[in-house]
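One mutagenesis experiment named in Swiss-Prot is Cys329 to Ala, and its note says Abolished SUMO ligase activity but normal ability to regulate transcriptional gene silencing (TGS); when associated with A-331. Slight reduction of SUMO ligase activity; when associated with A-355. Complete loss of activity; when associated with A-355 and 425-A--A-428. Feature annotation from Swiss-Prot assigns Zn(2+) binding site to Cys329, His331, Cys352, Cys355; the stated evidence is sequence analysis. For the mutagenesis of His331 to Ala, Swiss-Prot gives this note: Abolished SUMO ligase activity but normal ability to regulate transcriptional gene silencing (TGS); when associated with A-329. The structure shown keeps the original residue. Listed in Swiss-Prot is the mutagenesis experiment Cys355 to Ala, annotated as follows: Slight reduction of SUMO ligase activity; when associated with A-329. Complete loss of activity; when associated with A-329 and 425-A--A-428.
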Amino acid sequence: MSTAAAARPVAGTGLREKTAASLVNSFRLASVTQRLRYHIQDGAKVDPKEFQICCISFAKGIDFAIANNDIPKKVEEFPWLLKQLCRHGTDVYTKTALMVLMISVKHACHLGWFSDSESQELIALADEIRTCFGSSGSTSPGIKSPGSTFSQIMERFYPFVKLGHVLVSFEVKAGYTMLAHDFYISKNMPHSLQEKIRLFVAQTDNIDTSACISNPPEVSFLLNGKGVEKRVNIAMDTGPQLPTNVTAQLKYGTNLLQVMGNFKGNYIIIIAFTGLVVPPEKPVLKDYLQSGVIEASPDSDIIEGPSRVSLSCPISRKRIKLPVKGQLCKHLQCFDFSNYVHINMRNPTWRCPHCNQPVCYPDIRLDQNMAKILKDVEHNAADVIIDAGGTWKVTKNTGETPEPVREIIHDLEDPMSLLNSGPVVFDLTGDDDAELEVFGDNKVEDRKPCMSDAQGQSNNNNTNKHPSNDDYSSIFDISDVIALDPEILSALGNTAPQPHQASNTGTGQQYSNLSQIPMSIDPMPVPVPFSQTPSPRDRPATTSTVFTIPNPSPQYSQVHASPVTPTGTYLGRTTSPRWNQTYQSQAPPMTTPYTSRKVSVPVTSQSPANVSSFVQSQHVPRVLSQPNNYGVRGLTSSHASTSRQHPSGPTVQSVSRLSDLVDVDLTVPDTSNWRPRMRGSLVPGSHSTALDHMIIRPSQQSQTSTRLNSSQPVQTPSVQTSQAQSPFTTAAYRTETVLGNRNHPVPAPPGIVRPTGPTS
């Protein structure tokens, strides 16, 4: 049993694998040739597609035999069949299939498959068909000879690439060219497993610099129908290139190299087996000699001083082991040999890293002076200072790592302040009103200074002015026609502030008991009659007064205004519900002989009769100038009355007290639930309340207007007040007085749209 088991043949061992593959290939060639004989018979119905497939299969069988160094059976029948097949190339696709077949046959002829006469005839047929698809190029024999151009290129730019068996080599002249060069690869070719097949492309016109090993910018290379990496026009590396590894694109048997494009010089193209050589650690190099030394002229004004030279390689920033430089380099700085070689084995630019001079491998020189310095100095030395005479000394090295600093350092700025400072955090959630309370609760309006303001400043050089900034009279183009009594202004300016309101020091203003009550300006403007002929010398009027109804008649309506003491009743209104209440502060009234004086203010305007006006006055006139007071924010009218007359024009009667018009709430505000908010925002639930303060609901007009006698007094009009509490308690009080009649609605001025809705 054991003997029989041992004698039983194992599968695959009866015939060698190579012999089995050759036998299968022989059967394939026999079947393909039989089918092709049928297509060349007279009167046979030829299928072009089947004919082309049979030609490609015939070529593959020949290639397999060439790759395995095998000669198939009945090879003597091939020449006659091939000659007959070449006569049937009528269309382009059939010629392409025949070209592939004849390329394989040509290599079979070189291997001695056929007789010499038959081989010559078949090679001639192959060249004739190939000319339809491009020339083959001129061969370049003797590329391995020491004096050849390609040998010099290899020595200069590929010193560690070992050239093996050359598969194809040819030269290309300048101009547009389409080449199709075929070559075959046999398994019996001498090569090692470590060797790779690489493609070399080099220009032979100028080989002094690495530009000669760059790919032609307008030329593409294809192997077996596939583009070579970085050597086709769609993806090309325009710089110096290493030999391209094309092993994966080739196969045993016949291969085809196609080159097409415009050559701008003479090139050599080679495909060969190559290997790599490890660079030596201690190469044999020539010594560096300073070339082009110019003697110092006695008349020269340029004196060469000492130079600082780094002992680190500019490539790796590490200590130089073997100091080298280019033959034509003029500088003292060296670089390391090993670093320079390894970086050019990856990217063969071959230029000095310090001066960018071309330095190919034969031009590398060893600097003996720097080698001696490196041997004598300590290991931690970084730089040396070399004099013009050749003497050198080591610079002091503290061993400390320099701290990074900014490139730009401004004057009077600490360079380390930015590094030592922590992160800068900006608070974007704060309330802008809290910041504005220190300087007043008013919006600052940028305006171009007018001539009247400049004259006002020159007339009051000895007075410390603090004009109010929330001046909105210019929005409605109201002329400053109010003339105040100078004696009243002087009395107000000389009035001392109350102790609990403000105190003045020699260095500036100091304020105490500042209540943090934000003041929000009404978002909707109050309609005000526009003057049709404003004066060019108008400036903002900051006086809170009661204007008369526009009178078309030439007579003037009188408005009497009396000064208001800094401490008294003041009213305000805001759009927020928690501040929508009336505040009052009581203080002893200021006694002055001018308290009972009335200022007659003429106001003129042109508008139709039976028209009421809405006036919003919130500011203090610029002529009020107290030395240590931030100004009276408004003058409250003490007497006002109105009467309606014929279209000739109504008159306004004075009102004795402000309390006759407005009910004042003396309750103290509760600020316990106060919280900051954005300017102009509305808290939930306050929208309707804010609109109630701003919307003026018109009443239905009567069918016939009632004529009133000029002597008959008119009903007291509805009055709306708004409170504006300044952070400075010395400020006067600002009121808004709106005159109107429910039976006679007031038409809106130009540019103001009257709200519509149900009437009350």
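Indices start at 1 and increase along the chain as displayed.
Glycine residues also receive a Cβ, built from the backbone N, Cα and C atoms like all the rest.
Since we're looking at a predicted model, the values are computed, not measured.
Cys355 (mutagenesis position) is surrounded by 14 other CB atoms, counting those within 10 A of its CB over all protein chains shown. Within 8 A of the CB centroid of the Zn(2+) site residues Cys329, His331, Cys352, Cys355, the other residues of that chain are Lys325, Gly326, Leu328, Lys330, Gln333, His354, Asn356, Gln357, Val359.
For the recorded site, Cys329 (mutagenesis position), the DSSP three-state label reads coil. Cα spacing between Cys355 (mutagenesis position) and His331 (mutagenesis position): 8 Å, rounded to the nearest whole number. In the three-state DSSP assignment, the secondary structure recorded for Cys355 (mutagenesis position) is coil. Taking the C-alpha positions, the distance from Cys352 (Zn(2+) binding site) to Cys329 (mutagenesis position) comes to 8 Å.
Sequence-distant neighbours of His331 (mutagenesis position) (same chain, 6+ apart, CB under 8 A from its CB) are Lys325, His354, Cys355.
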